[in-house]
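One structure is given below, encoded as structure tokens.
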Amino acid sequence: MEQQKFPNPRIFEDIDATDFSKHNKKHVTEDFVAENFKDVGWRVYRPFNDTGIDLIAKKFVCPDGHTKWNQNLTKEMTCSECGKSLIEITRFIQVKTREVKQVKTREAKGEKFFFGYTLKSKDFRTDPRHVFLLYSDFTMDFIILPMYDYLNLFYTNQSLGSTHFSTPSFRQGNNKLNGLSKDKNDNWVWSGVSFNEFVNEKGMDKLSCPIYDIELESYTKKIQELKFSLFYRYSPGRKNQVSAPTVEFINNHFSIFISLPKEAIASKRKAHLESLRQDLPEDLKKSVNEGYLVKFKGVDL
């Protein structure tokens, strides 16, 4: 029997995803992702409010990892291999869809493509069940990146982490990332680092692993530590003229700040918030209060 192809490019039999333009591509892509997940046993929902999560997926799996990524166990209560009761796992999926563009370089010779996507600091939830899913109908690949795996990959490869998280565009601007590419041998790479373990069936294997639900608190703390290591570094980027001593001073300040006790950090944040309340012009306060992060975190200037 031929191995199941995932994702199924013909999940909608009467229409092709490439028939849609960029103006409605996002919604079509989310439907395409949802139907492919349903096809392998996930129950998929859409959040009532748009908080940066596009889909919520749930599935029953064996707590010891015996459930295959494409198994549908909606009618079973126990694992057929070990007899343990199944547990329900949850994934909060953020879908990123882009047109995959051909790299126009002499070296590529028309045989390499890059996937440009945008991620901002607010997208990085401190929850191991949060997942980035990158998809383009040009390659028909799902690149499935659970939060912990994504951060750990860039932490392990420090040069990638600095390029990704330390530049000003990560905190302001659109932070468009164009490092991920696919070569003529169907390998997804970022500056020589392979992303193949996150693609299609392999990515679904990672997504279906129950460890993030079973050890939720432990992996939440690990993500916090990774974010401290990756986010609290400063790099001026290519366009900003900042001296090396200034960069060193800023990074030393970050190091001191994140090593403080939680109470001291909370006190500094409270003082900073109070200064914003007193010093910001009223029109800017209004803009901040209506912004995404402040709105959903309940802060009011």
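Yeah, the Cβs are placed from backbone N, Cα and C, and that goes for glycine too.
Sequence unchanged from the original; the noted substitutions are absent.
As the structure is a computational prediction, the values presented were derived from the model and not from experiment.
Residues near C62 (mutagenesis position) in space but far in sequence (CB under 8 A, at least 6 apart, same chain), listed by position: C79, E81, C82, K84, L86, I87, P210. Among the sequence features in Swiss-Prot, the mutagenesis site C62 to K is noted as follows: Loss of activity.
Quoting Swiss-Prot on the mutagenesis of H66 to K: 50% of wild-type activity. Around H66 (mutagenesis position), taking its Cβ as the centre, 14 other Cβ atoms fall within 10 Å, counting all chains.
Quoted from Swiss-Prot, the note attached to the mutagenesis of C79 to K states: 10% of wild-type activity. When secondary structure is read from DSSP and collapsed to three states, C79 (mutagenesis position) falls in the coil class.
Experimental mutagenesis is annotated in Swiss-Prot for C82 to K, with the remark: 10% of wild-type activity.
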